[in-house]
Amino acid sequence: MEGKPMRRCTNIRPGETGMDVTSRCTLGDPNKLPEGVPQPARMPYISDKHPRQTLEVINLLRKHRELCDVVLVVGAKKIYAHRVILSACSPYFRAMFTGELAESRQTEVVIRDIDERAMELLIDFAYTSQITVEEGNVQTLLPAACLLQLAEIQEACCEFLKRQLDPSNCLGIRAFADTHSCRELLRIADKFTQHNFQEVMESEEFMLLPANQLIDIISSDELNVRSEEQVFNAVMAWVKYSIQERRPQLPQVLQHVRLPLLSPKFLVGTVGSDPLIKSDEECRDLVDEAKNYLLLPQERPLMQGPRTRPRKPIRCGEVLFAVGGWCSGDAISSVERYDPQTNEWRMVASMSKRRCGVGVSVLDDLLYAVGGHDGSSYLNSVERYDPKTNQWSSDVAPTSTCRTSVGVAVLGGFLYAVGGQDGVSCLNIVERYDPKENKWTRVASMSTRRLGVAVAVLGGFLYAVGGSDGTSPLNTVERYNPQENRWHTIAPMGTRRKHLGCAVYQDMIYAVGGRDDTTELSSAERYNPRTNQWSPVVAMTSRRSGVGLAVVNGQLMAVGGFDGTTYLKTIEVFDPDANTWRLYGGMNYRRLGGGVGVIKMTHCESHIW
């Protein structure tokens, strides 16, 4: 009775029961009885299984062609279905079956301009809520999802294509996104193209661009080039790729090359002497304009325009990645990144495996995740993350043995995996990865077995700090000399620590948090290699075992961990001048035993994903 006042019975007749009153008083709150009437016991119940089980049964009915009331004819394929299911999932079908269209009365409906297999996949999704987007179907699946107005599948296809972006295909993906009005994918493809222009200009796709799209690209202020010479060379290569067709378009395209920003030597010696430039009056005029700009600095304020505006400098900054770990009683695969320029934590692509006790480091601007524990098994697999594509790859060779609570660092172009445990014993084994050979090789073992060890690289040496020998936490420290392939014992820490955080900051090694024999630690200390001594540093505000430690844009940051009671997502930053730690926001996920890594990224890169 929407919109009408509620009426309640207050006159209870002699001998009436609560049910009598309820049936007589048909208006009012049906769940509330009048005063004086005993309230019956109630237990609201919502089934989590019901939607899934109902969908499973309806899908079985479809497969057995039971209660189907429509047949979709797509090419040579006939697909049996239920109008109500199609209408519930697709605005396209809802309009078709509930309006006055002829199809609303037909039992067979012909669907044109759609791929048979794509339609099958989308109908399967309507009945199962599951679909697999892959390289072989995305180009037919996205147009089909657009036609049927399945926004969720459109987003999934675009997300898949975002992860496939590469300098060799970004222009094709951009055109595909433009055709199907995928604005977010178009934006990201544009950003990717601008940032990777030096590689994109070498691709076949670049050479096949129509003139208007080439102009769109080279007109961008955010084009990432070392100098305007690269833009000019790219344009001339594009023209000469199909010279008869494109020669007349050269003046139009050259207008968007910022010739006044070229060096005088290049402008005169290369641009001005090029036969294609010399033979065209409009091109010669553009060269003369640039010469005047360079030769008459006093007149430059009067000559400002799009061609004299410098490309925006590409700002570089460091971005912190938090990888895997243990959260809410289970290993996790999630990864997030912190950008100091925006002061924001954002989720990025997850690893293919859950990893706690994972070793993380950065080599050649790629983030490596080594070993760990997935909640049931010890791992020797390795994954590699490319921030340019927001994609993890698993084609990295595995370590020779399973390792969790492993220390990982980069020295001399190699990735080192130090210690850890394999599920049977604590390890002193050390091996290093050569990315050129995709191969791990054993090097000298440590003198002590160490799990929960922290590692750092300083002065050409690899340091293994603390950890546990499988029985007790350690305060001992070893240093590896790659020239000698030997480990040497150095001064011990003041405190025994396992599962600590370690990083190099201001030419000293900082060791923070961890756990001793009895409790999680908030204390910190640092090592001076010049004196071979450890000295105490002010304690963090929280106890943190399984903490990550990293230096980001000159700031020492302690990330996550466990305080003895709670998994932490908070961050602390060390202020060396004030000799204090201060809280600095928090991650999206609580993380114990996760890894951290820092990658220097351009401003453009850091805002793509």
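Even glycines carry a Cβ here, placed using N, Cα and C.
Copied over from Swiss-Prot:
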DOMAIN    68-135  domain 'BTB'
DOMAIN    170-272  domain 'BACK'
MUTAGEN   V109 to A  In KLHL20m6; abolishes interaction with CUL3; when associated with A-111; A-113; A-146; A-148 and A-150
MUTAGEN   I111 to A  In KLHL20m6; abolishes interaction with CUL3; when associated with A-109; A-113; A-146; A-148 and A-150
MUTAGEN   D113 to A  In KLHL20m6; abolishes interaction with CUL3; when associated with A-109; A-111; A-146; A-148 and A-150
MUTAGEN   C146 to A  In KLHL20m6; abolishes interaction with CUL3; when associated with A-109; A-111; A-113; A-148 and A-150
MUTAGEN   L148 to A  In KLHL20m6; abolishes interaction with CUL3; when associated with A-109; A-111; A-113; A-146 and A-150
MUTAGEN   L150 to A  In KLHL20m6; abolishes interaction with CUL3; when associated with A-109; A-111; A-113; A-146 and A-148
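A map of Swiss-Prot features onto the structure.
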residue : record               : Cβ contacts under 8 Å, 6 or more apart
V109    : mutagenesis position : V70, V71, L72, V73, M96, E103
I111    : mutagenesis position : L72, V73, V74, M119
D113    : mutagenesis position : L147
C146    : mutagenesis position : Q154, H180, S181
L148    : mutagenesis position : S90, Y92, F93, L122
L150    : mutagenesis position : C89, S90, L122, F125
For the domain 'BTB' (68-135), report the average pLDDT of the model, please.
93
Does DSSP put V109 (mutagenesis position) in a helix, in a strand, or in coil?
strand
What does DSSP give as the helix, strand and coil breakdown of the domain 'BACK' (170-272)?
76 helix, 0 strand, 27 coil
The domain 'BTB' (68-135): DSSP-derived helix, strand, coil residue counts:
32 helix, 13 strand, 23 coil
